[in-house]
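K.L.:
Before anything else, here's the structure in question.
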Amino acid sequence: MKEIVHEKIQNLDLKEYLINFIDEKNHFSFGILSFKHYVALSGNRSSHILTLAGGIELLILAFDIFDDLEDEDNIEIKWMKIDPSLALNAATTLYTLGLETICSISNSAEFHRLTLKYALNAMQGQHEDLRNSPETEEECIQMMKQKAGSLTAMSAVLAAMLANGEFNQTIEDYAYKIGIIKQLENDYYGLVNDQRSDIRKKRKTLIYLFLNRKFNEASEKILKLINSHTSYHSFISDSSKFDELLFEAGLNQYVSMLIKLYEEEITASMNQLNINIKL
């Protein structure tokens, strides 16, 4: 990622910001997902997949910055500590660099079309999230599929196309589910992270919609705490007590069941294609 920035960016001040932001990354799960698919499908040009993975991770970093700026999240991270206009310009630069890098790997019009489709769909999913639009669990899952699933689909599908030159619908379908799992895990983490704005802004995540069905007293208690920002953050400081309440509400079981269901569907689809990837 840094090599791409050093090669493409001449403005030294902007370059320094981008390198510092890249240093903030501590996971590269989207690039790894691409790499695993490329290897599983017998791709043999390491320079191609490394370039793809780097381009995708630049794009993911851009989306992370956009997301934090829009949600006012993670206030201790580097891009949230500078002038928002500079952070926004840096994110736009990373977004453009990511797309340019990805599209430079292949001359295929279909490869380019899919790259832009997934990026555009992810932004539309983010718009629905910012609008707090979902009213039902089905609508929320569709939003998660667009917002997060589009990026996991990009990672897996483009790697497969690099390996064998073909678009595979089955890979796209299960890759969307990988993204839904990632988003669900992220939303669950948002329950206990006081750096996140999910609670303060009452985001209609799948978790919130489940609680809002008020199956039991524990669900209602959590909702009341959510409506009292100070009480909520005081309560979650006692993690064992909060975990117990989540369990009583049935939330832990609900999230675990959904993840297990999607994982089983993903594994079944991979087995059909003789793809052996550990997620």
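The count begins at 1 with the first shown residue.
Just so you know, glycine gets a Cβ as well, placed from its N, Cα and C.
Below, the features straight out of Swiss-Prot:
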type: BINDING; residues: D67, D71; note: Mg(2+) 2 binding site
type: BINDING; residues: D67, D71; note: Mg(2+) 1 binding site
type: MUTAGEN; residues: I49 to A; note: No change in ComX production or secretion
type: MUTAGEN; residues: F63 to S; note: Shows substantial farnesylation activity when FPP is used, while geranylation activity is severely reduced
type: MUTAGEN; residues: P134 to S; note: No change in ComX production or secretion
type: MUTAGEN; residues: N186 to A; note: Retains 20% of wild-type activity
type: MUTAGEN; residues: N186 to D; note: Retains 9% of wild-type activity
type: MUTAGEN; residues: D187 to A, E or N; note: Almost loss of activity
type: MUTAGEN; residues: Y189 to A; note: Retains 47% of wild-type activity
type: MUTAGEN; residues: G190 to A; note: Retains 87% of wild-type activity
type: MUTAGEN; residues: G190 to V; note: Cannot activate ComX
type: MUTAGEN; residues: G190 to D; note: Retains 75% of wild-type activity
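Where in this structure would I find these features, and how exposed are they?
P.N.:
All protein chains included, D71 (Mg(2+) 2 binding site) registers 18 other Cβ atoms within 10 Å of its own Cβ.
Secondary structure at I49 (mutagenesis position), taken from DSSP and collapsed to helix, strand or coil, is helix. Other Cβ atoms within 10 Å of the Cβ of I49 (mutagenesis position) number 23 in total over all chains.
The Cβ of F63 (mutagenesis position) has 22 other Cβ atoms within 10 Å, all protein chains considered.
Within its own chain, P134 (mutagenesis position) has E128, C140, Q142, M143, K204, L209 as residues 6 or more apart in sequence whose C-beta sits under 8 angstroms from its own. In the three-state DSSP classification, P134 (mutagenesis position) falls within coil.
Taking the Cβ of N186 (mutagenesis position) as centre and 10 Å as the limit, one finds 15 other Cβ atoms among all the protein chains shown.
Counting Cβ atoms from all protein chains shown, D187 (mutagenesis position) has 20 others lying within 10 Å of its own Cβ. Look at D187 (mutagenesis position): DSSP puts it in a helix.
With a 10 A radius on its CB, Y189 (mutagenesis position) counts 11 other CB atoms from all the protein chains.
The number of other Cβ atoms within 10 Å of the Cβ belonging to G190 (mutagenesis position), over all protein chains shown, comes to 20.
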K.L.:
Quick one: Cα separation, G190 (mutagenesis position) versus I49 (mutagenesis position), in Å?
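P.N.:
With the alpha carbons as reference points, the distance is 32 Å.
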K.L.:
Distance between I49 (mutagenesis position) and F63 (mutagenesis position) at the Cα atoms, whole Å?
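P.N.:
Cα of I49 (mutagenesis position) to Cα of F63 (mutagenesis position) measures 21 Å after rounding.
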K.L.:
Taking just the CA atoms, what is the gap between N186 (mutagenesis position) and D67 (Mg(2+) 2 binding site) in Å?
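P.N.:
Counting only the Cα atoms, the answer is 13 Å.
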K.L.:
Have a look around D67 (Mg(2+) 2 binding site) and count the other CB atoms within 10 A of its CB, chains all included.
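P.N.:
Step by step: centre on the Cβ of D67 (Mg(2+) 2 binding site), count other Cβ atoms within 10 Å, giving 16.
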